[in-house]
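Q: Take this structure first; my questions come after.
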Amino acid sequence: MREYKVVVLGSGGVGKSALTVQFVTGTFIEKYDPTIEDFYRKEIEVDSSPSVLEILDTAGTEQFASMRDLYIKNGQGFILVYSLVNQQSFQDIKPMRDQIIRVKRYEKVPVILVGNKVDLESEREVSSNEGRALAEEWGCPFMETSAKSKTMVDELFAEIVRQMNYAAQPDKDDPCCSACNIQ
């Protein structure tokens, strides 16, 4: 059974913990309690292949930003979360993706861009088109989720597994890496 390390990144209050807890336990956290660092494990079957996800739910506040390099160094897949009802959280996600590329020293890191809180449609500040355009620029999948209504939560974690599975395959067009798997 494959084990993967997934890191959930985003500003404070965007719903990183709520998404993670909803996926792992099937419950919604109503009260906001800022995270410093939480670690979860869950078995998941994606495309008939079992995997174990080790999910690191990170602090969104800037005072813990210095810890991000370590999280990123150890992560294999990244879920970048912003709140659809907070334009600033969308802007804040861009330097986080840049930090992933800088630490990993590789452009093709498995990343999913996630607009959370789709259940608050009437308060939306970030359009679907803005999210899609950024994901297209980055060459990664884009999803809109709701931890509260469980919209696309399971699909999100299944997709990051697919992205990590794909990244683990050697590049058939690159003769240097056709016989090895460098991570």
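The backbone N, Cα and C atoms fix where each Cβ goes, glycine too.
Okay, these came from Swiss-Prot:
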BINDING   10-17, 57-61, 116-119  GTP binding site
MUTAGEN   SER17 to Asn  Loss of affinity for GTP and loss of interaction with RUNDC3A
MUTAGEN   THR35 to Ala  Loss of interaction with RUNDC3A
MUTAGEN   CYS176 to Gly  Loss of association with the recycling endosome membranes and loss of TNIK activation; when associated with C-177
MUTAGEN   CYS177 to Gly  Loss of association with the recycling endosome membranes and loss of TNIK activation; when associated with C-176
MUTAGEN   CYS180 to Ala  Loss of association with membranes
Q: Distance between GLY10 (GTP binding site) and SER17 (mutagenesis position) at the Cα atoms, whole Å?
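A: Cα of GLY10 (GTP binding site) to Cα of SER17 (mutagenesis position) measures 10 Å after rounding.
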Q: Determine the most Cβ-crowded residue among the binding-site residues GLY10, GLY13, using a 10 Å radius around each Cβ and all protein chains in the structure.
A: GLY10
Q: Let me know how many other Cβ atoms fall within 10 Å of the Cβ of LYS16 (GTP binding site).
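A: Here the count is 27.
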Q: Within 10 Å of the Cβ of SER17 (mutagenesis position), how many other Cβ atoms can you find? Include all protein chains, please.
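A: That number is 23.
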Q: Rounded to a whole number, how many Å is the Cα of VAL118 (GTP binding site) away from the Cα of SER17 (mutagenesis position)?
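A: Here the two Cα atoms are 16 Å apart.
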Q: By Cβ count within 10 Å, point out the most packed of the binding-site residues listed: THR58, VAL118.
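A: When each Cβ's neighbours within 10 Å are tallied, THR58 tops the list.
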Q: Could you round the CA separation between THR58 (GTP binding site) and SER17 (mutagenesis position) to a whole angstrom and send it over?
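A: A Cα-Cα distance of 8 Å.
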Q: According to DSSP, does GLY10 (GTP binding site) sit in a helix, a strand, or coil?
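A: The three-state answer is strand.
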Q: Could you find out if DSSP has LYS16 (GTP binding site) as helix, strand or coil?
A: helix
Q: What does DSSP say about THR58 (GTP binding site): helix, strand or coil?
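A: It is in a strand.
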